[in-house]
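Everything on this sheet refers to the single structure shown next.
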Amino acid sequence: MKYWLKKSSWLLAGSLLSTPLAMANEFSASFKGTDIQEFINIVGRNLEKTIIVDPSVRGKVDVRSFDTLNEEQYYSFFLSVLEVYGFAVVEMDNGVLKVIKSKDAKTSAIPVLSGEERANGDEVITQVVAVKNVSVRELSPLLRQLIDNAGAGNVVHYDPANIILITGRAAVVNRLAEIIRRVDQAGDKEIEVVELNNASAAEMVRIVEALNKTTDAQNTPEFLKPKFVADERTNSILISGDPKVRERLKRLIKQLDVEMAAKGNNRVVYLKYAKAEDLVEVLKGVSENLQAEKGTGQPTTSKRNEVMIAAHADTNSLVLTAPQDIMNAMLEVIGQLDIRRAQVLIEALIVEMAEGDGINLGVQWGSLESGSVIQYGNTGASIGNVMIGLEEAKDTTQTKAVYDTNNNFLRNETTTTKGDYTKLASALSSIQGAAVSIAMGDWTALINAVSNDSSSNILSSPSITVMDNGEASFIVGEEVPVITGSTAGSNNDNPFQTVDRKEVGIKLKVVPQINEGNSVQLNIEQEVSNVLGANGAVDVRFAKRQLNTSVMVQDGQMLVLGGLIDERALESESKVPLLGDIPLLGQLFRSTSSQVEKKNLMVFIKPTIIRDGVTADGITQRKYNYIRAEQLFRAEKGLRLLDDASVPVLPKFGDDRRHSPEIQAFIEQMEAKQ
C-alpha cells in the first residue's frame, strides 16, 4: 500500500512538472522514475496529439530539464527520450503517432524523402539518394558501418538506378546523405583529354563507342560506363570512367590515330542556298586562323599548300582540300551558312495630294509704228510677238504690169498673197485663259485674264520582295532628255548638243535586316520626282521629294516614314511706274497675278517576313487574284466600240499545277458538291 502511494506521488509530481507554465505553450520537461506509457500520455495530452503505444513498450523514464521548452522543442525532446530508450515514433498519414520499438520502425510506413528534402531531429525517415559518379554497390557497405543496423537504421542499394535508400533517425540520415554528396563529387574530376594528331575527333568517338559495346553493358552501372565527348575545336576526345577502362581506351585511340597513307583530304560540297563564290573568302579566312592556331611549326608556304578552297559556279559547289581537323571545321561553318534565308515583302504607300487656286489679269500695250511696247513677264504671252504675228498674218496685194512680146503694155494684174499665221499661232499658244486684242489707232492693247483651280490626288503603292540583308531597288517612271552642253563646229557649220537623260518617277531602294522577335530593320532611300513646266530639252525643271532613313518595324506592321505639308500664297504685280499707280486708270498699265498652293505628301511602309514557301504562295495568290479580279471586271464591261473583242484575263491561280485528268475530275467533283 505504501509502495503504491509512493509510486502515485511520483506520477503526480511528474504530471505537475510537465504541465504548461504559461499561455505561450511552454513546457517543463522533468521526469523521474515515470512509467514510459504515462510519459507518453502526458506528452500526447500537452501536444494534443493522438498516440498509439505498442504493448511491447515498457520501462521507466528518468530525465531532467532546467529550461522551459516550446512546442517544437518539446516534441523533439519526446523523440530523443524514446530514442535513448530504444523506441521510435512513426507518424501516419492521418497525423496519428505510433510508438514502437526502433528495430520495427524501419519496416513501418515511415516518411520517404528524396532530392533536397530534409527532416530534423530523431524522427525515423527513409531518404532516397541518387548517386551519379560512384558505384552504390561499393558505397553501401561503408555506410552500414556508420548506422545503427540493430535499431531503426538500415542501408540498401539498387544497382540498375544507382541509388541508395537510407532508413534511420533524421539526424543520422542527414549525416550519411552529406557523406554521399561529398564522395560523389570526387568522380566528376576523373576526366582525361586525348589529343589527336591525324584522325577526326568525331569519327574516332563513333569508332570507339562501337568497339566498347559489350554483351553485359545493360547490367553495368551508369557510373562504370565510360563516356566520350568529341571536342572538334581542338580535335581532341574527353574520356571519363573507370581508370582501367580509360587506360585501355587511350591505348586503342593511339593505335587508330595514325597518318593516312594518301596525304590530303578532298571533298566536294554541293550548296543548297548559299552562293559558292561568296563562301570562298569566308572559308579562306577560317582556314588561315585555324592553321595559325594549330602552330605546327611548318613554314608558312607549306601550311598554305595544305588547304585549297575553290568554287565551281556551274554546280554551285565548293571543292575543299585540307587536313581532317580543318576540313571538319570548314564543313561546320558551311553547314551554318548554307541555310535558307528569309525574304521580306516591302509594301510602300506614297500619297500625294495637291490643290491650288490662281488668277492672273493684265493689260499690255504696243505700237508697230514706233516700236514701243508695254509688256510683262507674268502674263504668259508677249504683246510684241502677238503684234508681229498679226502683221505677218495680213494679206499682201501686189499689182504687176503685163507686156507682150514686142514690149507693148497690155494690162495691170493684181495678185494677193495670203498672210503667214505661224508666228501668230506660236505667240497665242502660250496664252492661258482669255486674251482680247483692241486696236486704237497705231496702238494695240492685249488684255489677258485667266483663273485656274487645280486639284490632284496621287496614290502610288510600289511593292518589292527581297532577301534578308539584300538590296532591292524599284523605279517606275521615264527618262527625260536634258541638254548638258552645246558645241559649234570650226566654221559654225556643224553645231551639236550633248544630251543626258534623267530618270523621273518613283524610286525605292530598301535593305532589310530581320532581327530577333520578328522585327525588321529597314534602310530606305525613297524618291518621288516629276518634270515641272514644258517637257522639253531646254530649261527643264524637276520637282523632287527624297527620303533617306533607317527604321525598325515589326513584322506585318505599317509605319509612317515621313510627310510634307507645304502651303504657299504667292502674289506678283508688274506695272508701269507712275501710270500703274493711278487709281482705277492704273489697271490699264499693270499686270497682277495671285496664287495659292497646298501640298500634302505622306509615305507609309509595311514589311512582311516570308520564311517558307507556304507564306510566299499565300502572298502571291492574294496579289494574283487582285489583278485577275480587275481583268474580270473589265472583261465583263467589254470594249465600247468592239463588242465582239475579248479582253485578256489571267488563268485561275494554280491551274498550272493541275493533276492528271482522273484525279482532277475527282477534285472538281468534290468542289462542286461543296
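Including glycine, each Cβ sits where the backbone N, Cα and C put it.
As recorded in Swiss-Prot:
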type	residues	note
MUTAGEN	Gly477 to Ala	Decreased complex assembly; complex is partially open
MUTAGEN	Gly505 to Ala	No complex assembly
MUTAGEN	Leu508 to Asp	No complex assembly
MUTAGEN	Val510 to Asp	No complex assembly
Of the mutagenesis positions listed as Gly505, Leu508, Val510, the one whose CA lies nearest the CA of Gly477 (mutagenesis position): Gly505
Close in space, distant in sequence - Leu508 (mutagenesis position), Cβ under 8 Å, 6 or more apart: Ile346, Ala348, Pro462, Ile464, Ser473, Phe474, Ile475, Ile524, Glu525, Gln526, Glu527
Under 8 Å by Cβ from Gly505 (mutagenesis position), counting only residues of that chain that are 6 or more apart: Ile475, Val476, Gly477, Glu478, Val528, Ser529, Asn530
Sparsest-packed among the mutagenesis positions, when each Cβ's other Cβ atoms within 10 Å are tallied, from Gly477, Val510: Gly477
